[in-house]
Amino acid sequence: MPKIVVVGAVAGGATCASQIRRLDKESDIIIFEKDRDMSFANCALPYVIGEVVEDRRYALAYTPEKFYDRKQITVKTYHEVIAINDERQTVSVLNRKTNEQFEESYDKLILSPGASANSLGFESDITFTLRNLEDTDAIDQFIKANQVDKVLVVGAGYVSLEVLENLNERGLHPTLIHRSDKINKLMDADMNQPILDELDKREIPYRLNEEINAINGNEITFKSGKVEHYDMIIEGVGTHPNSKFIESSNIKLDRKGFIPVNDKFETNVPNIYAIGDIATSHYRHVDLPASVPLAWGAHRAASIVAEQIAGNDTIEFKGFLGNNIVKFFDYTFASVGVKPNELKQFDYKMVEVTQGAHANYYPGNSPLHLRVYYDTSNRQILRAAAVGKEGADKRIDVLSMAMMNQLTVDELTEFEVAYAPPYSHPKDLINMIGYKAK
């Protein structure tokens, strides 16, 4: 009976194991997870902190016991894989509760260890990061136990923005600082202005080009010379791949510690796959490498690897489009395609439209800003971005499908919109992009 070992039990690992079991009722499947929880919704965590998700149990899909009862898959939490011997096909495992170590053999090994939150490195009792349900519980318990009011949020990526919004919704008083003036880097810089407008509108303090120099109790000294007091600090300063345990193996890592994979999510070592945040692949629509550490990619990779292991070696990954979205108070920011800083590798043109998300005479209308970049050599779409209070998700998802099928910007005129006054225009913003590009 083949033995399949999975490292990591969150989106990629648990999903892959589940999909393998759906296709293969016989193999012995075991998952090692170094932390407390398995199969939780990472994307729900800011909303648990904000009490928008009222019961944290909604963010937890399975316990190891429930997973075994449903799928006959063994999950061992607090078990950390600390080394791989790919020649003997074994992994070394540390039981973090007992400190005991043991070896486990495998026929197939699936690596989905995810990434860990970066830390600013200050020794402080009031600093927290947010990466898993344990972090969420620690933040929530600290807020309740210490009657927290003033919270400093460090960083301005999508997680920090979601955390800040949810702290505000909970009734706390957050302040945002960021070390540069470049916020929400997946979005075009000039399209991020509504973020600052929303902060101003709600009188939420923020400072760009600001950093922490020192923390002394609740007293924070900043690079600017300011000294302020906060009850709590939440750091959202990026992540790094959990690949340290891989370094002693023959598995190839790139300079940042990620694992390059082929279109079957195979590593350079036979019988070893990598999925989720740790894996790097390529874009679907252009010839560039891509790392997209978001939920869709982990789930798609999990399905492909499961099919491969079950014997369907014809299924392959066609690449990322990098579709992403974030809500910040009343606005939605969404984009798809290459990142803004990757556009310089192409000879491109940009076309944009700003108009109501639906018919102007229908109540509740608000402006939607839609922008498309296309390659001048073949007129295929490289990137699209949308910002507005309504309809950004719909337009970006439609453009994602267009890019998936390599449509040109001119063909957007042929997009047949589902039109009624509450939803769109007879000529949608997507159509107008096509007309303006001609």
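Including glycine, each Cβ sits where the backbone N, Cα and C put it.
Just so you know, the substitutions we noted aren't modelled in this structure.
The annotation active site, nucleophile is assigned in Swiss-Prot to Cys43. Of all Cβ atoms in the protein chains displayed, 14 besides its own lie within 10 Å of the Cβ of Cys43 (mutagenesis position).
In the three-state DSSP scheme, Cys43 (mutagenesis position) falls into the helix class. Annotated active site, redox-active per Swiss-Prot: Cys43, in sequence order, evidence recorded as experimental evidence.
Listed in sequence order, the residues of the same chain lying 6 or more apart from Gly276 (FAD binding site) and placing their CB within less than 8 Å of its CB are Gly8, Val10, Ala11, Gly12, Gly13, Ser112, Pro113, Gly114, Pro293, Gly297, Ala298, Ala301. Taken from Swiss-Prot, the feature FAD binding site applies to 8-33, 267-277, Tyr419, supported by experimental evidence.
Secondary structure from DSSP puts Lys427 (substrate binding site) in coil. Taken from Swiss-Prot, the feature substrate binding site covers Thr15, Gln19, Arg22, Ser39, Asn42, Lys71, His299, Lys427, and the record attributes it to experimental evidence.
For the mutagenesis result Cys43 to Ser, the note given in Swiss-Prot is Loss of activity.
Experimental mutagenesis is annotated in Swiss-Prot for Tyr361 to Phe, with the remark: Reduces activity by 92%. Loss of activity; when associated with F-419. Within its own chain, Tyr361 (mutagenesis position) has Pro421 as residues 6 or more apart in sequence whose C-beta sits under 8 angstroms from its own.
According to Swiss-Prot, the mutagenesis experiment Tyr419 to Phe carries the following note: Reduces activity by 80%. Loss of activity; when associated with F-361. Within 10 Å of the C-beta of Tyr419 (mutagenesis position) there are 13 other C-beta atoms, taking all protein chains into account.
Secondary structure at Glu33 (FAD binding site), as computed by DSSP, is strand.
In the three-state DSSP scheme, Tyr419 (mutagenesis position) falls into the coil class.
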